[in-house]
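Asker: Straight out of Swiss-Prot:
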- K159 to R: In strain: 61 (VARIANT)
- D233 to Y: In strain: JHCC4835 and HD-1 (VARIANT)
- A443 to V: In strain: AB88 (VARIANT)
Amino acid sequence: MKLKNQDKHQSFSSNAKVDKISTDSLKNETDIELQNINHEDCLKMSEYENVEPFVSASTIQTGIGIAGKILGTLGVPFAGQVASLYSFILGELWPKGKNQWEIFMEHVEEIINQKISTYARNKALTDLKGLGDALAVYHDSLESWVGNRNNTRARSVVKSQYIALELMFVQKLPSFAVSGEEVPLLPIYAQAANLHLLLLRDASIFGKEWGLSSSEISTFYNRQVERAGDYSDHCVKWYSTGLNNLRGTNAESWVRYNQFRRDMTLMVLDLVALFPSYDTQMYPIKTTAQLTREVYTDAIGTVHPHPSFTSTTWYNNNAPSFSAIEAAVVRNPHLLDFLEQVTIYSLLSRWSNTQYMNMWGGHKLEFRTIGGTLNISTQGSTNTSINPVTLPFTSRDVYRTESLAGLNLFLTQPVNGVPRVDFHWKFVTHPIASDNFYYPGYAGIGTQLQDSENELPPEATGQPNYESYSHRLSHIGLISASHVKALVYSWTHRSADRTNTIEPNSITQIPLVKAFNLSSGAAVVRGPGFTGGDILRRTNTGTFGDIRVNINPPFAQRYRVRIRYASTTDLQFHTSINGKAINQGNFSATMNRGEDLDYKTFRTVGFTTPFSFLDVQSTFTIGAWNFSSGNEVYIDRIEFVPVEVTYEAEYDFEKAQEKVTALFTSTNPRGLKTDVKDYHIDQVSNLVESLSDEFYLDEKRELFEIVKYAKQLHIERNM
């Protein structure tokens, strides 16, 4: 599939020491069919040829753009923001021109080499057209009502269209999960499921104004909570199935495996990670969420420079095995860190004075966690005669790489290497963008240009890419064999900030993988797919680690802490700030031993006691206690909630507490009031039963014990 901007090759920086070559003339050269091609011709054909990915950048940009837009509107957005979000999504998923849904289908079909059946394709496209048309009508009605919220007619129209559209999503979602074709349909399912959940959220935001009853609003809310789990589990299951089906043994199979992993993360899993944050009862104000997962762009190596000479493609040139490449490229689960410096060591591949390639042979990476100590890792050859090149990246986001995949031929033995890389970066806190480049020199070799933005495009078009970039470089891996040196870049999402800043007027979600250290006994483990990154685990009591947080004033602002966790045991969570204890509470098991982590095994719980930060920068610590070794306790993230935020669950708890207290006399807390009847106690019991397990499980148990005591007193009195 051709790139839309294939002929718009952006040049390397002006300080480059390489002669510019016309990309148009090169394109013409590569289209010429040559007979009896020789050594020099093969090199000439591949010179500055642009490597085409499976899909245009605009297709991936759709997934990146939608996730990025939603990240900016989490919580309960203003009515105008909701309408604007629908307008954006309609433009992305139902644009004029070629059907975006077909492009999604074709992309996955090509990666996994599986065609969707004609019936399933046509059924899905027909249902998607209907949903798009209905969503556009609802969007127009919503905008009309937002412009005149007191208009009875506008309110009635948007309400009826909302109910009809929501039911339509319920009916049509199964068309995107056809048995046997779940994997190629997965991006479509994820986007449609995401829209359904956003739509269900509207009932909680606007339902009261539209005239929906409390029970109707509750029905939509409960459906949203239930479907969020169902949709999440479906996406993770079929992502994992598709990925495992692509696992192979050689380098070529790794290429498609990695492409599926990257693109399905961008188009599916990033959306799934946001589903819990659509809950308006949990997130009634602006909410900041972060994606900490890593994705990997294609290896920098020549690909098909000539069809009759297959070994000139890096993965056919005696490249390492699938498992060796994974080990070289994908780090073990680790705390989120940021790249600070790269030192590059070069090797020389030489045929003659006019044909040679100085290429990337090894490197030393320096990186650190947020507020942590410097870490160093090395790969490849680091003891070479060529002077190393050191590139500083402290406090800089590398948002784009332009790399040359080089090919040097020794008679019939190709050598694959990387003779040049341009790292485009910007300072995090200043509007200054520039680049550093690695270029030790080469001559007479074949090269192909690989631009990271073809695989990780910016979130939006129409802005400079140093403003709208979606990812930052986090790590570099090296695939190394006797005749292959291929780089693989690792990237994190821009939403994972460098500062762990807590805002006074919004809910701040901080994944625990952003801690700056790990306590003894704690481990980072692979995320289950729906958390947006890796998670932390303990199997015995102790602290997980420390998070360095920065506080935006006012410092008088008070917060409550919430924890998203999963556990095979009842336990206590303890929190502290700068070593001073803040909260301690009992919480219950969410899963059984041996059970897989899925959406329902995670629960978000909170402490009721508020606190303030006294310093601009503080260290927050969380630990798990009072459980037997051998159990498993996982934490996804910590949430800091301004205390002014009131919750329906909190109101219900206070009301239930008052009703329970009212059963007893004021002079004797153990004495039942004389006018309390059996049905009074039953009413209070039902009220306690309706309390949220998520927030007040232990308090609920305590109130039940008091109600039972009241029941016992009533029975004894009647006897």
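Just so you know, glycine gets a Cβ as well, placed from its N, Cα and C.
Note that this is a predicted model, so its numbers are computed, not measured.
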Asker: Around D233 (variant position), which residues of its chain at least 6 apart sit with Cβ under 8 Å of its Cβ?
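Answerer: Long-range Cβ contacts: F530, D598, Y599.
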Asker: Suppose we draw a 10 Å sphere around the Cβ of A443 (variant position). How many other Cβ atoms does it contain, all chains included?
Answerer: 15
Asker: What whole-number Å value do you get for the CA-CA distance of A443 (variant position) and K159 (variant position)?
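Answerer: Given the Cα positions, A443 (variant position) is 69 Å from K159 (variant position).
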Asker: Sequence gap of 6 or more, Cβ distance under 8 Å: name the residues on the same chain that satisfy this around K159 (variant position), in order along the sequence.
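Answerer: Once residues fewer than 6 apart are set aside, K159 (variant position) is near W210, G211, L212.
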Asker: What kind of secondary structure is A443 (variant position) part of, going by DSSP in three states?
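Answerer: DSSP call for A443 (variant position): strand.
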